[in-house]
Amino acid sequence: MMEVFMNFLDQLDLIIQNKHMLEHTFYVKWSKGELTKEQLQAYAKDYYLHIKAFPKYLSAIHSRCDDLEARKLLLDNLMDEENGYPNHIDLWKQFVFALGVTPEELEAHEPSEAAKAKVATFMRWCTGDSLAAGVAALYSYESQIPRIAREKIRGLTEYFGFSNPEDYAYFTEHEEADVRHAREEKALIEMLLKDDADKVLEASQEVTQSLYGFLDSFLDPGTCCSCHQSY
């Protein structure tokens, strides 16, 4: 049984690796300093919807979970998101403001259809009938973040004039915290998995696709990854 489960986790990780955000053209351009300030601003404002929604994803799973140990792990992640000042939403705002976006601009921003679709995908799986699939949706995202955060910091400091660590503290925080979150989420999938392995893999496929679709929205149609890549 353990070997079968490990093969299942390998399948999950393969789905994520085959559509890793760090390989997306938008993040490749970020790492090379090839994005414009306007592209970074548009991205930062549009990503805000997901940042605000992330604690709700966790709450949706936590509130319906009967396993005490699983709830503790979910609550630990949720507390990381919302506790203290600055919390993760505050840290994201610091990044956005460092790009020259005003608080009024950020709050008045109308999220794109791609941003709404991404959040809707996460929420659908996190509120669905499979708790393991909901956690898999989170794992498919958070397991990628440490590498991405490290590369974002490098790009921001080398090419985009970021010298104050507070301006990219959101990424510094997630470079470390999401290593633990991903490890805990992998354990949670094992704890919560029933006969819903297919849903777990489906959740990962849909989430990784929605993440790519969101990043595509900041590129010219001819360079978007979803237009000419298949996995």
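A Cβ is built for glycine as well, from the same backbone N, Cα and C atoms used for every other residue.
Here the original residues are kept at every noted site.
Listed in sequence order, the residues of the same chain lying 6 or more apart from His174 (mutagenesis position) and placing their CB within less than 8 Å of its CB are His88, Ile145, Pro146, Ala149. Per Swiss-Prot, Fe(2+) 1 binding site is recorded for Glu81, His88, His174, and the stated evidence type is experimental evidence.
Under the heading Fe(2+) 2 binding site, Swiss-Prot lists Glu81, Glu142, Asp178, His181, citing experimental evidence as support. The Cβ of Glu142 (Fe(2+) 2 binding site) has 21 other Cβ atoms within 10 Å, all protein chains considered. Taken residue by residue with DSSP, Glu142 (Fe(2+) 2 binding site) is part of a helix.
Sequence-distant neighbours of Tyr27 (mutagenesis position) (same chain, 6+ apart, CB under 8 A from its CB) are Met21, Ile148, Glu151, Lys152, Leu215. Tyr27 to Phe appears in Swiss-Prot as a mutagenesis experiment; the accompanying note says: Loss of PABA synthase activity.
Note on Tyr43 (mutagenesis position): other Cβ atoms within 10 Å of its Cβ, all shown chains, come to 20. In the three-state DSSP scheme, Tyr43 (mutagenesis position) falls into the helix class. Quoted from Swiss-Prot, the note attached to the mutagenesis of Tyr43 to Phe states: Loss of PABA synthase activity.
Among the mutagenesis experiments that Swiss-Prot reports, Tyr47 to Phe is described with the note: Retains 70% of PABA synthase activity. Retains 30% of PABA synthase activity in the presence of iron and manganese. Proximity of Tyr47 (mutagenesis position) to non-local residues of its own chain (separation of 6 or more, Cβ distance below 8 Å) is seen for Trp92, Ala115, given in sequence order.
With a cut-off of 8 Å between CB atoms and residues at least 6 apart in sequence, the same chain places Phe54, Pro55, Leu58, Asn87, His88 near Glu81 (mutagenesis position), listed in sequence order. Quoted from Swiss-Prot, the note on the mutagenesis of Glu81 to Ala is: Apoptotic activity is decreased by more than 60%, but the mutant still binds to death receptors; when associated with A-88; F-170 and A-174.
DSSP classifies His88 (mutagenesis position) as helix under the three-state reduction. As a published mutagenesis entry, His88 to Ala appears in Swiss-Prot alongside the note: Apoptotic activity is decreased by more than 60%, but the mutant still binds to death receptors; when associated with A-81; F-170 and A-174.
For Trp92 (mutagenesis position), the count of additional Cβ atoms within 10 Å of its Cβ stands at 22 [all protein chains shown]. According to Swiss-Prot, the mutagenesis experiment Trp92 to Phe carries the following note: Retains 70% of PABA synthase activity in the presence of iron and manganese.
Cβ neighbours of Tyr141 (mutagenesis position) (same chain, under 8 Å, six or more residues apart in sequence): Phe122, Val207, Leu211. Under its mutagenesis annotations, Swiss-Prot gives Tyr141 to Phe the following note: Retains 90% of PABA synthase activity. Retains 80% of PABA synthase activity in the presence of iron and manganese.
Around the Cβ of Lys152 (mutagenesis position), a 10 Å sphere holds 24 further Cβ atoms from the protein chains shown. Under its mutagenesis annotations, Swiss-Prot gives Lys152 to Ala the following note: Retains 5% of PABA synthase activity in the presence of iron and manganese.
The secondary structure of Lys152 (mutagenesis position), as reduced to three states from DSSP, is helical. A mutagenesis experiment is reported in Swiss-Prot for this position, Lys152 to Arg, and the note states: Retains 2% of PABA synthase activity.
Look at His174 (mutagenesis position): DSSP puts it in a helix. Among the mutagenesis results in Swiss-Prot, His174 to Ala has the note: Apoptotic activity is decreased by more than 60%, but the mutant still binds to death receptors; when associated with A-81; A-88 and F-170. The residue drawn here is the original one.
Reduced to three states, the DSSP call for Tyr27 (mutagenesis position) is helix. Here Swiss-Prot notes a natural variant, Tyr27 to Gly, with the remark: Inactive enzyme.
Around the Cβ of Asp178 (Fe(2+) 2 binding site), a 10 Å sphere holds 22 further Cβ atoms from the protein chains shown. If you count neighbouring Cβ atoms within 10 Å for each of the recorded positions His88, His181, the highest count belongs to His181.
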